[in-house]
Amino acid sequence: MKTLLLLLLVLLELGEAQGSLHRVPLRRHPSLKKKLRARSQLSEFWKSHNLDMIQFTESCSMDQSAKEPLINYLDMEYFGTISIGSPPQNFTVIFDTGSSNLWVPSVYCTSPACKTHSRFQPSQSSTYSQPGQSFSIQYGTGSLSGIIGADQVSVEGLTVVGQQFGESVTEPGQTFVDAEFDGILGLGYPSLAVGGVTPVFDNMMAQNLVDLPMFSVYMSSNPEGGAGSELIFGGYDHSHFSGSLNWVPVTKQAYWQIALDNIQVGGTVMFCSEGCQAIVDTGTSLITGPSDKIKQLQNAIGAAPVDGEYAVECANLNVMPDVTFTINGVPYTLSPTAYTLLDFVDGMQFCSSGFQGLDIHPPAGPLWILGDVFIRQFYSVFDRGNNRVGLAPAVP
């Protein structure tokens, strides 16, 4: 009888997970930082943006100006494709759980970054309309601004009608010029959306395009294009993780924010001994935390400043400590190979730390951000129906 009951529970969970799954392939490209480093331009980039990544801090606030740390996108490697309009115009985007707006470059944008990317042409779409509202997103090096348009947005067979989105007319700095992506599709809660725009996933749910009010993310560790990486709308795929999902309640419905019990380095609690807050963020490449804490963490793993960032000796990976995030009573351990980014410069190995200081001040912070370095190791499910995040060890 007990065996039958367990089987029924497993079947129920499988049914909940599957529904009708809509899979969005995520392609992995070399990050902007890797490209700049390969061209020996990384130091010049830091200087031109007045950035010292060793001391980097940035004040973030959750007001209508929606401050975003631009530096988060430097290491982004996973991108997908969407289309806007009739007939469809294709764009490469970051699917970002740390923001809630969709924006792409406008054909009317004259910033250098727009000239190197796909631009939306409203006059070419028969389903386009313009509400007439402006928008602005503040980044560390300036503001991205433009107008809000409305059109149908398609993502791998899911077509949202009447989706409002930003058409950028100005884009800040040099960062977006060399970026692999055209725009960003935010998957955060509506409270984060600039201009009161309804996010894409909320419209998917409202228009009954997904069977289940959840989506999931698998980021392959395969450096050759990240084969198999995908975003799933409407459920999750058991083949992408081992064991069972551990569900963690969302503590604040803006980012996908959860509570951390503690953070251990080498088996010893070093941070958050009385708990702290974190967000699971597909739009941040590294793991970030308060700058003073991250400095201690870099010292603990043996990372040292090199050319404006923290690096470790590649030969020391086998003796460096594990870093463990305890969440809802469950330990999530990152080995040194998991939290270290490997690159090649002039044929030589270069290993940089996957941790970055970022100060997010009240009322939004302080926050730790569990970005792609974490998500590559732990399959992540974002459940809007129950306001929770599911985590389990990812299958390589």
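Note that the numbers count up from 1, one per residue, in the order the chain is shown.
Heads up, the Cβ atoms here are built off N, Cα and C, so glycines get one too.
Every position carries its original residue.
Where Swiss-Prot documents CYS60 to Ala as a mutagenesis experiment, the accompanying text is: Abolishes homodimerization.
As annotated by Swiss-Prot, domain 'Peptidase A1' applies to 78-396, with the evidence given as sequence analysis.
The DSSP secondary structure for ASP96 (active site) is strand. Sequence annotations record features per position, and here Swiss-Prot assigns active site to ASP96 (among others) based on sequence analysis.
What Swiss-Prot records for ASP281 (among others) is active site. In this structure, ASP281 (active site) belongs to neither helix nor strand by DSSP; it is coil. Proximity of ASP281 (active site) to non-local residues of its own chain (separation of 6 or more, Cβ distance below 8 Å) is seen for ASP96, THR97, GLY98, TYR255, TRP256, ILE369, LEU370, GLY371, given in sequence order.
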The number of other Cβ atoms within 10 Å of the Cβ of ASP96 (active site), counted over all protein chains shown, is 24
